[in-house]
Amino acid sequence: MEVQKLPDQSLISSMMLDSRCGLNDLYPIARLTQKMEDALTVSGKPAACPVDQDCPYTIELIQPEDGEAVIAMLKTFFFKDEPLNTFLDLGECKELEKYSLKPLPDNCSYKAVNKKGEIIGVFLNGLMRRPSPDDVPEKAADSCEHPKFKKILSLMDHVEEQFNIFDVYPDEELILDGKILSVDTNYRGLGIAGRLTERAYEYMRENGINVYHVLCSSHYSARVMEKLGFHEVFRMQFADYKPQGEVVFKPAAPHVGIQVMAKEVGPAKAAQTKL
């Protein structure tokens with residue numbers, strides 16, 4: 001998943017969607033995700049404390065210098081609740097932190113920032129380029145020294161071996177890959193995930209990218225993506241992943257497998273496939 005040189009990012013980076021948390025009539029997708037965020041949280045627990053419903057926040061491009069703040073947020077609101085991390089009791093993992101920030105140079109990841117300058121939501125995205133026929137796929141797990149995280153990367157490598165999104169969309173050369181969508185639990189229910197996703201759609205339209213790809217290891221994440229108009233293009237049960245003859249991942253219900261979701265934001269034409 002390498003970066004293709006795209007049009008000047010300076011214009012993109014200067015654009016902000018200035019909005020008030022309570023004014024969810026600006027975007028239909030924000031109204032939808034407000035309902036979804038009310039119903040679903042990663043942990044399933046309510047927000048720890050109430051927040052000001054009228055607090056202003058902006059949607060901004062994540063900058064390289066935001067890395068530390070992004071990781072701090074993910075440690076609090078994402079890493080500990082991700083099903084595979086939880087099952088393996090992953091704990092502190094510098095390799096995971098580095099891996100999470102890897103797509104930032106693609107200049108298509110966005111953050112929600114409150115009036116105090118705090119990051120209250122992120123959508124980390126990367127760019128996927130169609131591989132050349134003679135390309136040898138790199139295995140992310142080969143260079144990982146953390147034994148538990150290596151298991152997760154090995155699973156991701158296996159999924160890439162079994163499924164190629166470019167086979168589904170034979171006319172596409174570049175696809176946006178949604179990596180991590182996370183919202184501060186104290187600000188859920190305010191449509192932030194919808195605003196982050198809408199900004200990603202705008203990026204796609206600005207750069208002629210037609211397809212949005214998201215890999216979900218969480219049942220809840222897959223349901224949210226469905227509500228956002230994504231559809232399933234690949235599925236693999238955790239019970240079917242047996243690299244050494246034994247099942248590696250047995251996360252708690254309802255997390256039963258990997259789902260790859262896709263959405264056509266532009267005029268993409270999908271090939272006829274069977275799940």
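FYI, residue positions are counted from 1 along the chain as it appears here.
Here the Cβ of each residue, glycine as well, is placed from N, Cα and C on the backbone.
Quoted from Swiss-Prot, the note attached to the mutagenesis of E82 to A states: Reduces catalytic activity towards tryptamine. The DSSP secondary structure for E82 (mutagenesis position) is coil.
Counting only residues at least six positions away in the same chain, the Cβ atoms of S217, S218, H219, P251, A252, H255 sit under 8 Å from the Cβ of P83 (mutagenesis position). Swiss-Prot gives this note for the published mutagenesis P83 to A: Reduces catalytic activity.
For the mutagenesis of Y99 to A, Swiss-Prot gives this note: Reduces catalytic activity. The structure shown keeps the original residue. For Y99 (mutagenesis position), the Cβ neighbour count at a 10 Å cut-off comes to 18, with all displayed protein chains included.
A strand conformation is recorded for D177 (mutagenesis position) in the three-state DSSP classification. According to Swiss-Prot, the mutagenesis experiment D177 to A carries this note: Does not affect catalytic activity.
Secondary structure from DSSP puts L190 (acetyl-CoA binding site) in coil. What Swiss-Prot records for L181, S182, V183, G189, L190, G191, I192, A193 is acetyl-CoA binding site, and it gives experimental evidence as the kind of evidence.
Residues or ranges marked as domain 'N-acetyltransferase' in Swiss-Prot (evidence: sequence analysis): 181-254.
Of all Cβ atoms in the shown protein chains, 25 besides its own fall within 10 Å of the Cβ of R188 (mutagenesis position). For the mutagenesis experiment R188 to A, the note given by Swiss-Prot reads: Reduces catalytic activity.
H213 (mutagenesis position) falls within a strand segment according to DSSP. One mutagenesis experiment catalogued in Swiss-Prot, H213 to A, is accompanied by this note: Does not affect catalytic activity.
Quoted from Swiss-Prot for the published mutagenesis C216 to A: Does not affect catalytic activity. Neighbour count (other Cβ atoms within 10 Å of the Cβ, all protein chains): 24 for C216 (mutagenesis position).
For the mutagenesis result S217 to A, the note given in Swiss-Prot is Reduces catalytic activity towards tryptamine.
Long-range Cβ contacts of S221 (mutagenesis position) within its own chain (separation 6+, distance under 8 Å): L181, V214. What Swiss-Prot says about the mutagenesis result for S221 to A is this: Reduces catalytic activity towards tryptamine.
One entry in Swiss-Prot concerns the mutagenesis experiment Y241 to F. Its note says: No effect on the catalytic activity towards tryptamine. Here the Cβ of Y241 (mutagenesis position) has 18 other Cβ atoms within 10 Å, regardless of which shown protein chain they belong to.
Among the mutagenesis experiments that Swiss-Prot reports, Y241 to A is described with the note: No effect on the catalytic activity towards tryptamine. In this structure, Y241 (mutagenesis position) belongs to neither helix nor strand by DSSP; it is coil.
Around D177 (mutagenesis position), a 10 Å sphere centred on its CB holds 19 further CB atoms from the protein chains shown. Binding residues for acetyl-CoA (L181, S182, V183, G189, L190, G191, I192, A193) extend across at most 15 Å, taking the greatest CA-CA distance.
Considering only the binding-site residues S182, V183, G189, L190, A193, E82 (mutagenesis position) has S182 as its nearest partner by CA-CA distance.
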